[in-house]
Amino acid sequence: MTLSGRIPLGGQVTDLGYAAGWRLVRAMPEAMAQGVFGAGARYAARNGGPEQLRRNLARVVGKPPADVPDDLIRASLASYARYWREAFRLPAMDHGRLGEQLDVIDIDHLWSALDAGRGAVLALPHSGNWDMAGVWLVQNYGPFTTVAERLKPESLYRRFVEYRESLGFEVLPLTGGERPPFEVLAERLTDNRPICLMAERDLTRSGVQVDFFGEATRMPAGPAKLAIETGAALFPVHCWFEGDGWGMRVYPELDTSSGDVTAITQALADRFAANIATYPADWHMLQPQWIADLSDERRARLGT
C-alpha cells in the first residue's frame with residue numbers, strides 16, 4: 001500500500017522522521033540534544049549492540065565478534081549518535097566560527113595541489129563527522145563537489161541534498177542526473193577544484209576488489225580513475241572525534257603514475273585501514289562491509 005499513491009508507507013515514515021529530526025533537534029538546547037542522542041546510543045548498545053557493527057569491528061580489532069569489547073561497541077554507537085546529532089544541528093550552527101575553530105592537520109598537501117593547478121580528489125571513509133570537514137573546506141576554500149546516493153523515496157533524497165547544499169556543497173546524484181557524475185567530477189578537477197568522495201564501500205560489480213583488514217571487500221573505482229584521467233592529486237583524508245571537538249587530517253598524495261586502478265585503490269584501502277584502526281569507535285559502518293557478510297544471492301551477483 002502506498003501513501004498518496006506515490007511513496008511506500010515505510011519510505012514516507014522515514015522521510016518524515018528525518019524532517020522532524022532536522023526541525024526538532026535544531027531547536028533543542030545542546031545539553032538536551034546530547035542527552036537524547038546519548039540515551040539512544042545506550043539503548044542501541046543493549047544486548048551486545050547491532051550484530052553487523054560487531055562483525056565489522058571484529059575485523060578492525062582482530063578478534064572474533066563475540067570478543068569485541070562491549071566498551072568499543074558503546075563508544076562506536078555514541079560516536080554514531082553524535083554524528084547524527086551534529087548533522088541535525090549543523091545547518092543552524094555558525095559556519096564561519098566553525099571554519100575558524102577547526103584545524104585540519106597537513107592541509108598544505110591540498111593547498112599545494114591547488115596552487116599547482118591540478119585539482120584534488122579527497123577520498124574519505126565514513127568516520128567522525130565528514131560533513132563538518134566539508135563545512136571547514138567551504139569556509140576556508142569555497143564550494144566543492146561531492147556525490148550522493150539516490151535514496152528512496154525521492155523526497156528523502158532531496159532532503160539530504162538540500163541539507164548538504166545548505167552547507168555550501170555542490171551535490172551530484174549518483175544516478176538519474178542530467179549527466180554522469182564522473183563526467184562532471186572530471187570537469188571540476190580540470191577546472192582546478194576539489195572534490196570529496198566517500199570511498200570505502202562499493203559492494204557492486206563496478207567496485208574494485210581489495211584486501212581490507214585481511215579480508216576481501218570492494219571499494220569505489222572512482223577516486224583512482226578520476227585522478228588517472230585528469231592528473232588530479234588523490235589524497236586520503238580521515239576525520240575523527242577529538243573530545244568535544246573534531247580531528248581531521250589530509251594524508252600525502254597517493255602515487256597514481258602506474259595507471260593501475262586496482263593497485264591505487266588498494267593503497268587507499270591500506271591508508272583507510274591504518275586510520276580506522278587508530279580510531280575504531282569513530283568508523284560509522286553498520287552495514288555489511290566485506291563480501292563474506294553478503295547473502296548468497298548478492299555474492300552470486302558479484303560473481304564471487
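For all residues, glycine too, the Cβ spot is worked out from N, Cα and C.
Marked as active site, proton acceptor by Swiss-Prot on the basis of a curator's inference: H126. DSSP assigns H126 (mutagenesis position) to coil in the three-state reduction, placing it in neither a helix nor a strand.
Cβ contacts within 10 Å of E200 (mutagenesis position), excluding its own Cβ and spanning all protein chains shown: 23. For E200, the entry in Swiss-Prot reads active site, with the evidence type a curator's inference.
In this view, E229 (hexadecanoyl-CoA binding site) is surrounded by 15 other Cβ atoms within 10 Å of its Cβ, with every protein chain counted. Classification of E229 (hexadecanoyl-CoA binding site) by DSSP places it within a helix. Feature annotation from Swiss-Prot assigns hexadecanoyl-CoA binding site to H126, R164, S206, E229; the stated evidence is a curator's inference.
Sequence-distant neighbours of H126 (mutagenesis position) (same chain, six or more apart, CB under 8 Å from its CB) are M198, E200, R201, W283, H284, M285, listed in sequence order. Record note (Swiss-Prot), mutagenesis H126 to A: Loss of transferase activity. The unchanged residue is displayed.
While the structure shown retains the original residue, Swiss-Prot records the mutagenesis experiment D131 to A with this note: 65% decrease in transferase activity. D131 (mutagenesis position) is surrounded by 18 other CB atoms, counting those within 10 A of its CB over all protein chains shown.
On its own chain, E149 (mutagenesis position) has Y157, L174 as residues at least 6 apart in sequence with a Cβ closer than 8 Å to its own Cβ. Listed in Swiss-Prot is the mutagenesis experiment E149 to A, annotated as follows: 25% decrease in transferase activity.
According to Swiss-Prot, the mutagenesis experiment F182 to W carries the annotation: Loss of transferase activity; when associated with W-197. In sequence order, G222, K225, L226 are the residues of the chain that are 6 or more apart from F182 (mutagenesis position) and have a CB within less than 8 Å of its CB.
Quoting Swiss-Prot on the mutagenesis of E200 to A: Loss of transferase activity. In the three-state DSSP classification, E200 (mutagenesis position) falls within coil.
H284 (mutagenesis position) falls within neither a helix nor a strand when secondary structure is assigned with DSSP, and so counts as coil. What Swiss-Prot notes for the published mutagenesis of H284 to A is this: 50% decrease in transferase activity.
Ranked by CA distance from D131 (mutagenesis position), the binding-site residues R164, S206, E229 have R164 at the top as the closest. Ranking the recorded positions R164, H284 by how many Cβ atoms sit within 10 Å of each one's Cβ puts H284 at the top.
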